[in-house]
Amino acid sequence: MGKGQPKEPKIEQSVVDLCKRTVAMNLLQCYPTTTVDEMNCEEWGNGTESTQSVAACQGCIELRKEVTDLRQAVNLILPMLPLYPTIGNGFNATGLAAQPTLQHVIQQSLLRKRPVAQTPTVPQPECPGQIRPVLSSPAAALQNVIMLNPWIMGSSLKPASPTLPNGQIPTTIGETSLQGTDDQTVKWIGPSSVDSNGQKTDSSAASAGDNQNIDVIGDGSESPTSSNHSAQEIALMTSQQTFLNALKDSSFLFTNPVPTVETAPPLRVAPPINGTTNGTAKAGGPERKPRKPVNDDIVKIVRNQDLSEENISMFEIPVPKAIASDPTFRPVSEQQIIQQIIQGKKYEEMEVGECMIQLCKKLAEKRVFGPRLMSQTTVAGLNHSNYANLPIKGICYIQHVCRKVLYDKFENEEDFWDKFREAMRKLAARCRRVRHAKKTKHNREEAQAEMLSKRYGEDMPFNLNGAGLIRPKVETVSPEANILNSDQIKSQLESLFAHIPKTESETPLIEIIQQNISLFTHLIRTKVESQSPPLQGPQ
């Protein structure tokens, strides 16, 4: 170095290492404890200029403050840096378009102008050469932070704490723009270009953009320019808080946001007025009308009828519906059915309720209703069965016969009606059995007819006799067929014999006629047998 220039302070290796550790540890979010020996003023200067050493110590404090601001800004902004270019339109809508840009805020916070010393006797100390590259380029500082931050570069460096996540943010447009600014050279203006009164010399003429990169370490005195810095810090804090709120609301920082479940309000539809449905469509199909409740207690229905003997004697037994449903129904007399029940072997052993059940079944099936009508009806209300009830007059007649035959065996009137109610339940079960038997018989006949049609190759469901044999198919003779009678045969024979020449030994005519008649009879019989199928034996 020249003799006229100020002598460069002899910086010990420990102080250099301290500066390196200070910058590195600040960027790595951990501060080492600074001892008194490390902050000794004598180690910065040459021991002759105490004011310069004091200024150097103050410069270290300012440096730590700058690094602290940088660390806070980086910790708040860098995790959201990849998302910054994609949410610009959203912040314009919230009125934040006038906020300073990210690079401008970092440069102003990191490299803002400090007030120069007003005393001409105190020269400004030179910035240590070891940290000049870090402070000269904000993009380089950000790049170093990105490379040294274990939260951002989890795949390249081991995190300082086992609880820190190894997250990795992909490269986006924001990072590429910062990397592009690293290639640009930033000029450093040394303190030698500033004279003792704080004015720049002619040799250090630079542009307005270069003036932002001048970092003159002053004595820490405040000036009117600090108000701008305070306003920028307030704007930075406001933008950071708005940033966090916006990202929290937009769920950018949460990979699996928990959706809020919003229950739909219940749909309230006004009741229809004057037959209208208020815009709601009716379900397809016919409208179902509610059925009136039917009293299924047959005893109450019977007791509401006129049960006098004169009225019951006027009833037509069997009921007309029985004859209409089955014209071949032949009823059995009342006295015959009563004799079958009384003269039975188990009559004396059966209870009176069982006797009433047997009497009601036989009267209903063999005299009053018949099996065909019973298979189509039941003894219950419409709310218990899809079948109609048996005619009430027939049930009243059955009640009259049971009272005439078995009433002496009951203790009182209510006991009789209780047993009659049970007998009607059994009669309804009998109707179901008859219905099932009819279906089974019909299915059995259809199965037999189908089997025969498959065997003989033709459909003959109604060509069975009572024994199950196939009836022969009779073919009707067409009226055009020539049927020969005896007169026609005789006239044809006479005309035939008239042309026959007479011989000496003439045969009597009567013999010739008999022979020809027998021949023609044999021919006719053969023709009839060929037209009709042969009779088949029992299967």
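Quick reminder: no glycine exception, Cβ is built from N, Cα and C everywhere.
What you see is the original sequence, not a version with the noted changes.
What Swiss-Prot says about this protein:
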| type | residues | note |
| --- | --- | --- |
| MUTAGEN | ALA322 to Thr | In n838; decrease in protein levels |
| MUTAGEN | GLY381 to Asp | In sa485; alteration of vulval-gonadal synchrony |
| MUTAGEN | ARG430 to Ala | In syb5772; abolishes binding to nlp-45 promoter DNA sequence in vitro and causes sterility, dumpy appearance, protruding vulva, precocious alae, and derepression of nlp-45 gene expression at an improper time during the larval L1 stage; when associated with A-432; A-433 and A-435 |
| MUTAGEN | ARG432 to Ala | In syb5772; abolishes binding to nlp-45 promoter DNA sequence in vitro and causes sterility, dumpy appearance, protruding vulva, precocious alae, and derepression of nlp-45 gene expression at an improper time during the larval L1 stage; when associated with A-430; A-433 and A-435 |
| MUTAGEN | ARG433 to Ala | In syb5772; abolishes binding to nlp-45 promoter DNA sequence in vitro and causes sterility, dumpy appearance, protruding vulva, precocious alae, and derepression of nlp-45 gene expression at an improper time during the larval L1 stage; when associated with A-430; A-432 and A-435 |
| MUTAGEN | ARG435 to Ala | In syb5772; abolishes binding to nlp-45 promoter DNA sequence in vitro and causes sterility, dumpy appearance, protruding vulva, precocious alae, and derepression of nlp-45 gene expression at an improper time during the larval L1 stage; when associated with A-430; A-432 and A-433 |
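Here the C-alpha separation of ARG430 (mutagenesis position) and ALA322 (mutagenesis position) works out to 16 Å. The Cβ of ARG433 has fewer other Cβ atoms within 10 Å than any other of the mutagenesis positions ARG430, ARG432, ARG433, ARG435.
With a cut-off of 8 Å between CB atoms and residues at least 6 apart in sequence, the same chain places PHE329, PRO331, VAL368, PHE369, GLY370, ARG372, LEU373 near ALA322 (mutagenesis position), listed in sequence order.
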